[in-house]
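Colleague: My questions all concern the structure below.
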Amino acid sequence: MAALEELKKKLSPLFDAEKGFSSSSSLDPNDSYLLSDGGTVNLLSRSYGVYNFNELGLQKCTSSHVDESESSETTYQCASHEMRVFGAIGSGASSVVQRAIHIPNHRILALKKINIFEREKRQQLLTEIRTLCEAPCHEGLVDFHGAFYSPDSGQISIALEYMNGGSLADILKVTKKIPEPVLSSLFHKLLQGLSYLHGVRHLVHRDIKPANLLINLKGEPKITDFGISAGLENSMAMCATFVGTVTYMSPERIRNDSYSYPADIWSLGLALFECGTGEFPYIANEGPVNLMLQILDDPSPTPPKQEFSPEFCSFIDACLQKDPDARPTADQLLSHPFITKHEKERVDLATFVQSIFDPTQRLKDLADMLTIHYYSLFDGFDDLWHHAKSLYTETSVFSFSGKHNTGSTEIFSALSDIRNTLTGDLPSEKLVHVVEKLHCKPCGSGGVIIRAVGSFIVGNQFLICGDGVQAEGLPSFKDLGFDVASRRVGRFQEQFVVESGDLIGKYFLAKQELYITNLD
């Protein structure tokens, strides 16, 4: 009991009797926001400057004064109306993450949505935006594509690289544990990202855990979720706030002592322990106080030496030193025998990740999203239709009515003629697609062949039958309650050969065949 009382005394500035542990001490006391009549949100922070969000994107300013337009530094054009948003792929305490297709470049992204009216979430948003803006395109961190504000929902959406292999936490749910050679390759690349955060950006992440370590189907692991990271002026500076996931928190942070980069090394060691053994080394289901007492009082956990290599055990032991000064840096860990031992084996991380999850469901989800994207463009507003041209390359082929068109310009012209014919001169004459059947099969490396079969009806919006991926703003076919046969004015069959691009989530149409029958 004495230990418990001592812990509570140490944490008293951070403990709220009604709400439990609070992270309020991490907030910028000068954080505020302004909402203009024009639908622009100005997030202001003495620490970070001004970030202006509206439906057209994000503008980052160097000055802390909103009216100093000449201080504008960077603009990210990522508009809300250019996003085709699908269902949620995850959620956390402060945000929801959804898949989306960015219409201008036809790339699948992850949209992280955050409510701006809660101060703590607003501070986390500022921190994450700042980190992502100042660490562009580093191979160990998820890519940032922009952000925008939606007045109707009061949310700011951050557009991020879509990591289609999920997180290490997702992988553990399927495999229970990850082999050492795979972990060596994974953590080699993750350490490079962490080294960049610490050594170049001078940031303590403060929430390293399997759920925040992502990987794509190309086998590229990356660190995400920078909402509670903290900046330090130099390598000797220290933090003094209590935020992050208690489960992976270092002893010095639990004691409410000042801390620095070694806190992330402890969390990384626990994450590796869990990934390698398949078990979290502490009892985590008896409440946060009990867990923190274990971390403070129990000896640091070590893997069973009879089951794991000496190099793996040594790496874990080095990370989980109670004394933060005794832990190695991320740079030093890159030279650890556990990392260097497997360098010559060239573990194929892409093959490993692709073997984990059901490829059938992944393929079906991809086919659903790309089908919705294409027909929503075709049957949608004219101001977005021109983006369809970039779905094709100069070697793409489109076939219709015995004619073959090659290249993006020819194909777009042919499709525009068909689209104009189906649209008619009056709204009452517009024909739209209803996809009644959708078939798909894999094609090449990451591609898919899609065959859509359906009807034309008079209407103003594309529809798709079935229980697959749903898109925001697209009505459910079941809820409409009408019989397609009674409104059918023609049928169509269309086949698409979709190939993946160089970037994750980027696709183009290599071949397309269209057949229209019984059109009155």
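Including glycine, each Cβ sits where the backbone N, Cα and C put it.
Nope, none of those substitutions made it into this model, it's the original residues.
Since this is a predicted model, take the numbers as computed values, not measurements.
Quick paste of what Swiss-Prot says about this protein:
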- 83-339: domain 'Protein kinase' (DOMAIN)
- ILE89, GLY90, SER91, GLY92, ALA93, SER94, SER95, VAL96, VAL97, LYS112: ATP binding site (BINDING)
- ASP207: active site, proton acceptor (ACT_SITE)
- SER235 to Asp: Constitutively active; when associated with D-241 (MUTAGEN)
- SER235 to Glu: Constitutively active; when associated with E-241 (MUTAGEN)
- THR241 to Glu: Constitutively active; when associated with E-235 (MUTAGEN)
- THR241 to Asp: Constitutively active; when associated with D-235 (MUTAGEN)
- 366-516: domain 'NTF2' (DOMAIN)
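Give me the lay of the land around each of these features.
Modeller: In this model, the domain 'Protein kinase' (83-339) carries an average pLDDT of 86.
Cβ-based neighbour count (10 Å, all protein chains) for ILE89 (ATP binding site) stands at 16.
Look at ASP207 (active site, proton acceptor): DSSP puts it in coil. The 10 Å shell around the Cβ of ASP207 (active site, proton acceptor) contains 22 further Cβ atoms across the protein chains shown.
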Colleague: Round to a whole number and give the Cα-to-Cα distance in Å for the pair VAL97 (ATP binding site) and ASP207 (active site, proton acceptor).
Modeller: 17
Colleague: Can you tell me how far the Cα of ASP207 (active site, proton acceptor) sits from the Cα of ILE89 (ATP binding site), in Å?
Modeller: 20
